[in-house]
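Visitor: For reference, Swiss-Prot lists these features for the protein:
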type: DOMAIN; residues: 92-168; note: domain 'WWE'
type: MUTAGEN; residues: W106 to A; note: No effect on Wnt signaling pathway
type: MUTAGEN; residues: Y108 to A; note: Loss of iso-ADP-ribose-binding
type: BINDING; residues: Y108, R111, W115, Y145, Q154, R164, K176; note: glycoprotein binding site
type: MUTAGEN; residues: W115 to A; note: Strong decrease in iso-ADP-ribose-binding affinity
type: MUTAGEN; residues: Y145 to A; note: Loss of iso-ADP-ribose-binding
type: MUTAGEN; residues: R164 to A; note: Loss of iso-ADP-ribose-binding
Amino acid sequence: MMAGCGEIDHSINMLPTNRKANESCSNTAPSLTVPECAICLQTCVHPVSLPCKHVFCYLCVKGASWLGKRCALCRQEIPEDFLDKPTLLSPEELKAASRGNGEYAWYYEGRNGWWQYDERTSRELEDAFSKGKKNTEMLIAGFLYVADLENMVQYRRNEHGRRRKIKRDIIDIPKKGVAGLRLDCDANTVNLARESSADGADSVSAQSGASVQPLVSSVRPLTSVDGQLTSPATPSPDASTSLEDSFAHLQLSGDNTAERSHRGEGEEDHESPSSGRVPAPDTSIEETESDASSDSEDVSAVVAQHSLTQQRLLVSNANQTVPDRSDRSGTDRSVAGGGTVSVSVRSRRPDGQCTVTEV
């Protein structure tokens, strides 16, 4: 009998702690022990199973997923929607936790409602509150939080700016869920985008539309010249005209220095309108259409006197060391009655031939 009693006592000690001693062995099935979390190294609170079959606390998986979407043991990827649709080992345990074991429970503020703390955190808060502490620290999802029991707020220890209200209230108030796990299975609420809050809050982040800012173009805008859009690389018509005038002016100046004796040509003395300079009136070189026609009638006289004019030019150039431009410009010295003139004028005909006439 003594041995039998010893065996009976030994079998009772081998039973799980949650099994009553007066329960019959034949009427109960062997129960599974609560697994331990490999992240927090404690007994799992609301254990969830990953696709790789590893089991962790729900909040531990949530905190680890922010650092990397992989299992903490085998490094297998965690599905994107796992936190919204976790695989609970015991859904009944979640409902039992929401009902609570006492009269009061602790809650933290969420969007459009309150969340109930998990059992472990609720015990820590209740213990600090009963002892009259002003604040206490909580480890939630790998982050240290400070619960200010005077102002009834919580915040991260290294980030005091973001605060969340907390409260101690009766267990039967309406709530959204426990520790980020929803009690309802509404598909519309499950798929809401939630912020990365370690305590399981579901504050919906403001989903603003993708704003596309216009890129600052490195190309200069098109400029308008006389109502026409021109590119900065494309020269304007005025610029091309001024360039042509500049080249013409350079060519004329080169011709003037090379052949000072040919300054009698009419077109070389005309200034471009764009140069902005008003030339002195020179009637001897201003050539009109009537002058050109009268010169064509006197072709024979011009040819006869061509040799005489060249001799006179040579004599005048030899006598003058510094030729006067005003004297050589062919100033009009016409004499009434067909008088002779000592200065000859060289004009350009419309056909491009140069003729020398005496006035």
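Quick reminder: no glycine exception, Cβ is built from N, Cα and C everywhere.
I'm curious about the neighbourhood of these features; can you describe it?
Guide: Taking Cβ-Cβ distances under 8 Å and a sequence separation of 6 or more, the neighbours of W106 (mutagenesis position) in its chain are Q116, Y117, T121, S122, L125, E126, I166, K167, R168.
In the three-state DSSP classification, Y108 (mutagenesis position) falls within a strand.
K176 (glycoprotein binding site) counts 21 other C-beta atoms within 10 Å of its own C-beta, drawing on all protein chains shown.
Y145 (mutagenesis position) falls within a strand when secondary structure is assigned with DSSP.
In three-state terms derived from DSSP, R164 (mutagenesis position) belongs to an extended strand segment.
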Visitor: Quick check: in three-state DSSP terms, what is Q154 (glycoprotein binding site)?
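Guide: In three-state terms, Q154 (glycoprotein binding site) counts as strand.
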Visitor: If you measure every Cα to Cα distance among Y108, R111, W115, Y145, Q154, R164, K176, the residues said to bind glycoprotein, what is the biggest one in Å?
Guide: 21
Visitor: Would you mind reading off the Cα separation of K176 (glycoprotein binding site) from Y145 (mutagenesis position), to the nearest angstrom?
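Guide: For K176 (glycoprotein binding site) versus Y145 (mutagenesis position), the Cα atoms are 21 Å apart.
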Visitor: So for Y145 (mutagenesis position), how many other CB atoms are inside 10 Å of its CB?
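Guide: Other Cβ atoms within 10 Å of Y145 (mutagenesis position): 21.
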